[in-house]
Structures are given as structure tokens and as C-alpha cells.
Amino acid sequence: MGNENVVHEGKGIGFFERYLTVWVAACIIVGVAIGQLLPAVPETLSRWEYAQVSIPVAILIWLMIYPMMLKIDFTSIVEATKKPKGIIVTCVTNWLIKPFTMYLIAAFFFKIVFQNLIPESLANDYLAGAVLLGAAPCTAMVFVWSHLTKGDPAYTLVQVAVNNIILLFAFTPIVAILLGITDVIVPYDTLFLSVVLFIVIPLVGGYLSRKYIVQSKGIEYFENVFLKKFDNVTIVGLLLTLIIIFTFQAEVILSNPLHVLLIAVPLTIQTFFIFFLAYGWSKAWKLPHNVASPAGMIGASNFFELAVAVAITLFGLNSGATLATVVGVLVEVPVMLTLVKISNRTRHWFPEVAREN
């Protein structure tokens with residue numbers, strides 16, 4: 001029985017997923033090479049930006065999110081709201097724990113461990129950038145991580161929606177308290193544009209597509225034929241996004257390699273810590289894997305568009321705080337893909353079906 005399960009699981013892994021580590025490494029190399037050897041490419045792409053949101057990246061994120069939105073049965077959203085445990089895990093982890101552990105971990109590394117490598121003023125800037133990341137849980141990419149771990153799409157949507165509502169009110173006071181800054185300005189155009197681009201548009205598109213296909217072709221065709229056409233769309237979109245991100249940041253990586261690595265250390269540790277905290281809590285509460293995995297992923301990943309925009313507004317484009325938020329962008333995808341792999345390999349820790357979420 002055990003061997004059959006292993007064989008079945010191996011067959012279920014697609015070509016892209018099986019060699020995802022190789023593809024990610026290749027995309028990072030390609031992205032940095034393009035940014036360095038063909039500087040006109042990132043320069044041209046950077047013109048297609050509004051409210052700190054890259055339009056090319058937004059299009060690719062649509063490609064990644066759309067397949068998951070197709071799977072949402074909207075009657076299940078109402079059911080998801082009746083099972084609050086997964087939402088409680090997400091909200092408590094994201095808003096009562098994550099910002100403060102980010103501050104402590106980042107301060108420990110920047111001000112103590114790396115004090116001989118980073119000047120004090122720069123350490124304070126890096127700490128500020130880390131806090132901005134820690135106070136902004138993910139809005140868009142969490143749908144990708146949920147999709148890759150077979151998360152419940154309807155429940156993930158509810159988790160993200162609740163976090164976005166809290167974000168509107170909690171981000172500013174948390175950042176102000178941790179950084180001692182009273183004039184924190186939240187770029188609401190970035191916030192609202194991201195919600196519209198990365199949640200509302202894919203959600204409406206998925207709903208209309210699902211409704212049309214089911215009515216015209218039937219639910220069996222939709223689930224067994226139509227959905228399968230999108231099997232590799234998310235992975236391809238993810239890899240192309242990775243190339244664009246590293247194309248944009250090639251100069252930062254090559255001009256500050258040591259500081260990029262130093263900043264990446266506490267950000268990576270924080271990401272793993274928050275994921276395992278929420279994931280372990282979900283296991284203790286006997287939540288199903290398709291709720292536990294997204295709960296861990298939302299807190300582990302960050303709303304980097306918002307963090308970068310606030311860093312630029314408060315500290316300036318060339319500040320250490322902005323560099324720290326940019327490094328957050330660089331490490332997020334490779335680290336989150338590692339967590340996706342861990343989540344998929346520990347699926348057997350969780351009950352198949354939970355009576356109460």
C-alpha cells in the first residue's frame with residue numbers, strides 16, 4: 001500500500017513541478033544576465049508601471065491566479081466563513097505575531113550578528129525595510145502557493161479577503177509603533193490597485209468563465225477537460241515572473257552582493273519561522289491540509305509592492321530600507337517554493353477531511 005502511494009504521488013507530479021528547482025535556478029541566472037547584458041530590457045519594462053505595480057508582472061500574476069479562481073465554487077465561500085479556525089490562525093499569526101518577530105529577528109542580525117559588517121545607520125535602514133515587509137502579509141502570490149499545494153481556493157480567498165480588510169487599519173499603527181515613525185503614509189492607490197488587479201479581476205474572470213463553460217458544456221467537461229488545459233499555466237507564469245524580477249534587480253544584486261546576502265538571512269529565517277508556526281498550529285487544531293497550507297503561506301509571504309512603495313515614500317529610492325524590501329522580493333519566490341515542497345511532502349500529517357475548520 002505504501003509503495004503504491006509513492007508511485008501514485010510520483011505520477012501525479014508534472015514535468016515542470018518535478019524539476020522546479022532547476023527551472024528556478026535557470027530563471028534567476030537568465031534574469032540577472034538579461035538585466036546586466038541587455039539593460040534596455042528592464043528600462044523598457046519599468047515604464048510599464050503604475051502606483052509601484054509592474055503591469056508586466058501583474059499580467060503574469062493573472063496567468064498564475066486565474067486557474068485557481070476557476071476552481072472556486074462560490075457557494076463554498078459561504079461555507080468557508082462558517083469554519084473560522086483557519087481564519088483565526090491566519091489573522092493571529094499575521095497581525096499579533098509576524099510584525100514583531102520580524103522586528104526582533106532583523107534587529108538581532110543587523111545590530112548584533114552583522115554589526116561589524118553593516119554600519120549602524122544602514123542597519124537601522126535595513127531594519128525599517130524588514131519591518132515594512134513583516135507588516136504586510138501577501139495579497140496575490142498566496143493564491144499561487146495555495147494552488148501549488150492544492151489548497152482550498154474558496155477558503156484561501158476568504159483568508160486573503162479578511163487579511164486585506166485588517167491591512168487597511170493595522171499596517172500604519174504597527175509600522176509607527178515598531179519604527180517610532182509618526183508620519184507613515186500608506187499609498188492607498190497601490191493597495192487598492194493591487195486588490196483590484198490581483199483579486200477582483202481574476203475572481204470575476206474565473207467566475208464568468210466557470211459559469212459559461214459549465215452551462216454550455218457541463219460540469220464534467222469543465223472539471224475533466226477545461227481545467228486540465230491550465231495544468232502548467234501557473235508554473236510557466238511563475239517562472240516568467242521570476243525572470244522579470246531578477247532582470248529588474250540585476251544591478252542591485254551585482255553591486256551589493258554581500259549586503260543582499262546579509263539582508264536575506266533574517267528575511268529567510270522569519271519566513272520559515274512564520275510558516276511553521278501557522279502550519280504547526282493548524283496541525284495542532286487538526287485542520288485539513290488544504291486549509292493549513294494556505295494559512296502558513298499567507299503569513300510567510302509578503303505584500304512586497306506595498307512594502308517597496310512605503311519604503312520609497314518614507315526613506316527614498318536609494319535608501320537601505322528600500323534595498324531591504326527589494327531583497328524581500330528577490331528571496332520570496334525561491335524560499336516560498338521550498339515551503340511549497342515541504343508542505344506537499346508533509347501532507348500526510350493532516351486529516352483528509354476535517355469536521356470543523
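Glycine residues also receive a Cβ, built from the backbone N, Cα and C atoms like all the rest.
No noted substitution is present; original residues retained.
In three-state terms derived from DSSP, Cys27 (mutagenesis position) belongs to a helical segment. Within 10 Å of the C-beta of Cys27 (mutagenesis position) we count 22 further C-beta atoms, all protein chains included. According to Swiss-Prot, the mutagenesis experiment Cys27 to Ser carries this note: Decrease in transport activity.
Listed in Swiss-Prot is the mutagenesis experiment Cys91 to Ser, annotated as follows: Does not affect transport activity. Mapped onto three states, the DSSP output places Cys91 (mutagenesis position) in helix.
Around Cys138 (mutagenesis position), the same-chain residues at least 6 positions away in sequence with a Cβ under 8 Å from its Cβ are Val160, Met297, Ile298, Ala300, Ser301, Asn302, Phe303. What Swiss-Prot notes for the published mutagenesis of Cys138 to Ala or Ser is this: Loss of transport activity.
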Cys27 (mutagenesis position) and Cys91 (mutagenesis position), distance between Cα atoms, whole Å: 33
